[in-house]
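First comes the structure, then the notes that go with it.
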Amino acid sequence: MSYDYEKTSLTLYRAVFKANYDGDVGRYLHPDKELAEAAEVAPLLHPTFDSPNTPGVPARAPDIVAGRDGLYAPDTGGTSVFDRAGVLRRADGDFVIPDGTDIPPDLKVKQDSYNKRLQATHYTIMPAKPMYREVLMGQLDNFVRNAIRRQWEKARGL
């Protein structure tokens, strides 16, 4: 049995703000093979599902909202990435999704628009079909693993 996954056609970058995560995510900025095979990965590609209620932090809308049936549908939002590193200057770094990375079959990467101010094109990683939150998070975690694996392969000329 063969699986031919759609692959990313260009390198994409996800801004990482270390304060948004419970653990140390710094190692994801320069991952290794061991991290690609880890049982658990940091939720680097998870969108904001709920508006944060943190005192002193301006409220912002969720990146994706579930329908009445509890499912997250295609073209209703998702995870923001850009085609250029360092777009968000306040970020601690960027998680790299190299060109040629396998896109999990239940996700899609949609090109949105060019942002003149940021001088970068915005893309959204979103569900390719309706799915529950836990399934979406699992698919996004698999995308992280695939990106780490592809980084490792590219570093070795594979």
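Including glycine, each Cβ sits where the backbone N, Cα and C put it.
Although substitutions are noted, the structure shown does not include any of them.
Because the structure is a prediction, the values reported are computed rather than measured.
A mutagenesis experiment is reported in Swiss-Prot for this position, Arg14 to Ala, and the note states: Complete loss of toxicity. According to DSSP, Arg14 (mutagenesis position) is assigned to a strand segment. In sequence order, Leu44, Leu45, Thr79, Ser80, Val81, Asp94, Phe95, Ile97 are the residues near Arg14 (mutagenesis position), counting only same-chain partners six or more apart with C-beta under 8 A.
Listed in Swiss-Prot is the mutagenesis experiment Ser80 to Ala, annotated as follows: Complete loss of toxicity. The Cβ of Ser80 (mutagenesis position) has 19 neighbouring Cβ atoms from other residues within 10 Å, across all protein chains displayed.
Looking at Swiss-Prot, you'll find the mutagenesis His122 to Ala noted as follows: Complete loss of toxicity. Within 10 Å of the C-beta atom of His122 (mutagenesis position) sit 16 other C-beta atoms, taking all shown protein chains into account.
The DSSP secondary structure for Ser80 (mutagenesis position) is strand.
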